[in-house]
Each structure stands twice: as C-alpha cells, then as structure tokens.
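**Student:** So that we are looking at the same thing, I have put the structure below in structure tokens.
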Amino acid sequence: MGRAPCCDKANVKRGPWSPEEDAKLKDYIEKQGTGGNWIALPHKAGLRRCGKSCRLRWLNYLRPNIRHGDFTEEEDNIIYSLFASIGSRWSVIAAHLQGRTDNDIKNYWNTKLKKKLIATMAPPPHHHLAIATSSSSASPSSSSHYNMINSLLPYNPSTNQLLTPHQGIMMTMMGQQQQLFYQEDMGNLVNSPNRNNLIMSHQEDNQEQSTNKGIMLLSDVRSGSSTTSTVTRVKMEHRDHDDHHHHHEEDERSMTSVVMEDYGMEEIKQLISSSCTSSNNSLWFDENKTEDKFMLYY
C-alpha cells in the first residue's frame, strides 16, 4: 500500500527557510528535544513545515556541533578512501567526519573533490608534445628501419595480433605472398648491402635457463653455371651441455627440413625476391653475437 504521508502537503509551506522559522525550530529542539517523532514536531513547534523538512533542516544546518567551511586535507583523504571502498554512501562517510553532514560531503564531492581527483590523474599537457618531439627527432636510418620492420612483421587478422617468430616462419613456408621479418631487439639490426637475405628469429625457449635464439637465412649461392639453394641456420646461445637441450635443437632442425622440402628452388627464390624488390638492403644480426653456424644443403 505504500508509506503514509508524513503531513498534509496541501497545507505545508515549501521553499527556503526564513530566519524566523530557523529560530523557532532551534529553540524548540533545544528545550524539548525531538521527542523521536518528526511528524508531530512541526505542529508542536508552531511551524507550517513538513516533518521531513524540519529533520533535514536541523541535521544539515541548525544542530550546534555542525561544521561548515572548507574541508581539510585529512578530511579529503578520508573521503577518498571511503568512497573507494563503499561508494557514494554519504551518510556512512559523514559518520566518520565529525561535524560534517552527508549533504555537505555530497555537495563538496560533486563540486570540488571529484574534479580535483580527475585533474591529478590526467597526464600533463606537455606529455603528448614531448612524445611527438622525441619521435620527430629520431634519426632517418632508425625511422626507416622501424617502418620496414612494422610493414614486414607477421600479422594474424583472425586474432588481431602479431604472430610469434615460429608462427611467422610456418606461415611463410605455407605459401604467404609477403616476406615476414621479426626482430626482438631493434638495436641489433644493421644494414648488409652484399646480399638479399631472409632473416627470421625462432621463439625463445622459456623453459630453459640459457638464452636460445636463432635465425633462418635463405640465400642464393651461385657457383659457375649451377645454383645451389642454401639454408643456413645461425645459432646464437650461451653454451649449454645439457642433453635435453641438444635433442630439442635436433627436433627443431628436422622440422624445418621437412617444411623446406615441400618447396622447390624457384618458389623459394620468388618468396625472397618479392620482399626485396623495394629495397636492396637486408637485415642482419650483430656478428659479434654469433658463436657457431650449422650448414644444411639441399
């Protein structure tokens, strides 16, 4: 059925409270108290106000221990902490701030404190300018390397993310039309003007303590009238004599050989030449990091 109305709304006064009304309400409560019945209080105090209006006027403006004015930094921190844990339960927050009303705290949050919090979380205005300036001041060679690598990185449209080096190798060998390049550390890339090479890095073995990185190099070696397709695998690793590590390398090599046998020499040439027509330079790792080489001939 719903709650019964606290008063006859047709015969009560609405709008701002006058100083005379404030004086009547304050004088009555100081002498008689609330009596626990706010519905009957307006009639006893001689006010044409609703009981709810009298209660809010007393709690938010007229009670003697109420505090008005600016909030301190300590109060701000308490409001931040409680708001993060319980949300906008202003009456509960007001219970932790002596002399503050839930109405004052709510108004203070909406008008000042929330804006102050947002301003502290926003990045400084010169942040984006600094990023743009540092990007434009990069050397032309570094910028060209960055653009080339971005344009040649393997991309999987179904998952909307870059492929791992091992996935990139498999997709290239399965008939992709574009050449795939991958490099984890851009500082290790330099130009090599002598040959057109396809360099791909293998996936780092996370289960091993030693660093195990590799690349696949496909090159054309012409000797007299004969042309030999050479697959060179360059191993760069810290020496590890563990037998399990050795067997893992042999499995990797045999898998690559099976994939390569499915493609003829002309198909491999076409894959290499299609990616190198726009530039005669190729990417190569720092030779100082190469420890040993293994040659597989086909």
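Every residue, even glycine, has its Cβ placed from backbone N, Cα and C.
What Swiss-Prot lists as domain 'HTH myb-type 1' is 9-62, and the listing cites sequence analysis. Sequence annotations record features per position, and here Swiss-Prot assigns domain 'HTH myb-type 2' to 63-117 based on sequence analysis. According to Swiss-Prot, the natural variant GLY175 to Asp carries the annotation: In strain: cv. Oy-0. Quoted from Swiss-Prot, the note on natural variant ASN188 to Lys is: In strain: cv. An-1, cv. Ct-1, cv. Cvi-1 and cv. Wassilewskija. One natural variant catalogued in Swiss-Prot, HIS244 to Asp, is accompanied by this note: In strain: cv. An-1, cv. Ct-1, cv. Cvi-1 and cv. Wassilewskija. Swiss-Prot gives this note for the natural variant THR256 to Ser: In strain: cv. An-1, cv. Ct-1, cv. Cvi-1 and cv. Wassilewskija.
If you look at the structure here, what lies around each of the features I listed?
**Tutor:** For the domain 'HTH myb-type 1' (9-62), residue counts in helix, strand and coil come to 34 helix, 0 strand, 20 coil, using DSSP.
Model confidence over the domain 'HTH myb-type 2' (63-117) is summarised by a mean pLDDT of 91.
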**Student:** So, by DSSP, how many helix, strand and coil residues make up the domain 'HTH myb-type 2' (63-117)?
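**Tutor:** Taking the domain 'HTH myb-type 2' (63-117) as a whole: 36 helix, 0 strand, 19 coil.
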